[in-house]
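> First the structure, then my questions, so here it is.
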Amino acid sequence: MKKLGFLSLLLLAVCTLFACSNQKNASSDSSKLKVVATNSIIADITKNIAGDKIDLHSIVPVGKDPHEYEPLPEDVKKTSQADLIFYNGINLETGGNAWFTKLVKNANKEENKDYYAVSDGVDVIYLEGQSEKGKEDPHAWLNLENGIIYAQNIAKRLIEKDPDNKATYEKNLKAYVEKLTALDKEAKEKFNNIPEEKKMIVTSEGCFKYFSKAYNVPSAYIWEINTEEEGTPDQIKSLVEKLRKTKVPSLFVESSVDDRPMKTVSKDTNIPIHAKIFTDSIADQGEEGDTYYSMMKYNLDKISEGLAK
């Protein structure tokens, strides 16, 4: 009996110690800055700067369209609890069904106090024939120089909210900017070597304007932005007629859109689809393109490869 009593006390002590340890860890985790990012690209850039210093939640799932999204209860909860929220801005989450505008309003969050546009400072490009607020092209991250601006804005806000980890954020930012800068330089050299008559990136959505400007590669598309009609017969006909006047060797289709319209274009022009590329999302974890850096490297490699045919 004494032996049983001793074992019971020992078991109780171990359980108590384990519970206290878990409580301590939970308390430690709860002390971390709670950060929400609207999509996988912004979340990955944030992760590269913050590492394990924050508790990070990404709203729009990998592979989904961030233009028009319906937040889940978990997204609403995390946004309400967040110390800091990062969104793209320039008409991405606030255009279309304006899902982000509704989300932060319901969570009683204030702009430039609780939530910040990571695109602040980007040289904005507008939709074709437009130059007014609400008509911006949101895909600024497809220019690596803008990706660097995103990273700098994220680091700035993290330091403001969490000055105790300033040294970590600054160190990680420096290393990340150097990495993106090297890839940007490599990209410019690659596209300089492609013959001008072959230089045109053809995609479903007209989301490569920033890419085109940065790397001197004109773009063409079926529809301009995912909030409008996608892949109508007139849109397809217009692109087919344009391509028949060119020597473009390859077409591309985005990983987050229906590939059927581009397959029709390919059939009607006899121009092959060279590869799927990334635009609004990174890849699933463990797959090629599962970070912002690797997504951009994959795109640059596939596009230059396809146009060099």
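Along the chain as shown, residues are numbered 1 onward.
Quick reminder: no glycine exception, Cβ is built from N, Cα and C everywhere.
Grabbed the feature section from Swiss-Prot, which reads as follows:
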BINDING   H67, H139, E205, D280  divalent metal cation binding site
MUTAGEN   C15 to G  No loss of acylation
MUTAGEN   C20 to G  Loss of acylation
> If you count Cβ atoms within 10 Å of each one, which of the binding-site residues E205, D280 comes out on top?
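When each Cβ's neighbours within 10 Å are tallied, D280 tops the list.
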> Return the residues near H139 (divalent metal cation binding site), defined as same-chain residues 6+ apart in sequence whose C-beta is under 8 angstroms from its C-beta, sorted by sequence, else 'none'.
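Within the chain, H139 (divalent metal cation binding site) has Cβ neighbours under 8 Å at L92, C207, F208, K209, Y210, F211, T279, D280.
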> Have a look around H67 (divalent metal cation binding site) and count the other CB atoms within 10 A of its CB, chains all included.
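Its Cβ shell of radius 10 Å holds 22 other Cβ atoms.
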> Work out the three-state DSSP category of D280 (divalent metal cation binding site).
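Its secondary structure by DSSP: coil.
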